[in-house]
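Database features (Swiss-Prot):
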- Asp76 to Asn: Loss of activity (MUTAGEN)
- Gly27 to Glu: In some liver tumors (VARIANT)
- Val51 to Ile: In strain: BALB/c and BALB/cJ (VARIANT)
- Pro73 to Leu: In some liver tumors (VARIANT)
- His90 to Arg: In plasmacytoma cell lines (VARIANT)
- His90 to Gln: In strain: BALB/cJ, C57BL/6J and MOLF/Ei (VARIANT)
- Cys127 to Ser: In strain: BALB/cJ, C57BL/6J and MOLF/Ei (VARIANT)
Amino acid sequence: MESAADRLARAAAQGRVHDVRALLEAGVSPNAPNSFGRTPIQVMMMGNVHVAALLLNYGADSNCEDPTTFSRPVHDAAREGFLDTLVVLHGSGARLDVRDAWGRLPLDLAQERGHQDIVRYLRSAGCSLCSAGWSLCTAGNVAQTDGHSFSSSTPRALELRGQSQEQS
């Protein structure tokens, strides 16, 4: 027999708002992991902002981390281009400054996929590419962040910039 946590995760993954609401109202925890160890907010249909809002209103952890990839729901929303869901997650306390297992921020993922609306939102929320340190930055990221394009002189400029920041 399928557990309540599995039913809630499946309903969230399929974007079935009515079923998600019914299960939450019946007392199923929005943070209970399914049989694969994932919570409903981790497996929800990212494009259904109503499911996200409902789970969050019932106390889902907007910062839950995937134990394998270290990604969080904001990484998924940014990568897949779901601005409305990202806004709801952020409004519920989701951190935008966390990196996944490959060192990528949600902003990096949105930039890689060309989701400029998400890039604009994340920048307006105070995010910047490579905000956690130079070791994980690419030269192109830093050049773009500063409003420049990448050129053959960029690596030397980055080296000098990094040295001046270390001395500060």
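Every residue, even glycine, has its Cβ placed from backbone N, Cα and C.
Original residues only.
Long-range neighbours of Pro73 (variant position) (same chain, six or more residues apart, CB within less than 8 Å of its CB): Ile41, Gln42, Met44, Met46, Ala52, Ser62, Cys64, Thr85, Leu89, Ala94. It is Val51 that, of the recorded positions Gly27, Val51, Asp76, His90, Cys127, has its Cβ surrounded by the most other Cβ atoms within 10 Å. Gly27 (variant position) has none of the recorded positions Val51, Asp76, His90, Cys127 nearby, counting only those with a Cα within 10 angstroms of its own Cα. Here the CA atom of Asp76 (mutagenesis position) lies 15 Å from the CA atom of Val51 (variant position).
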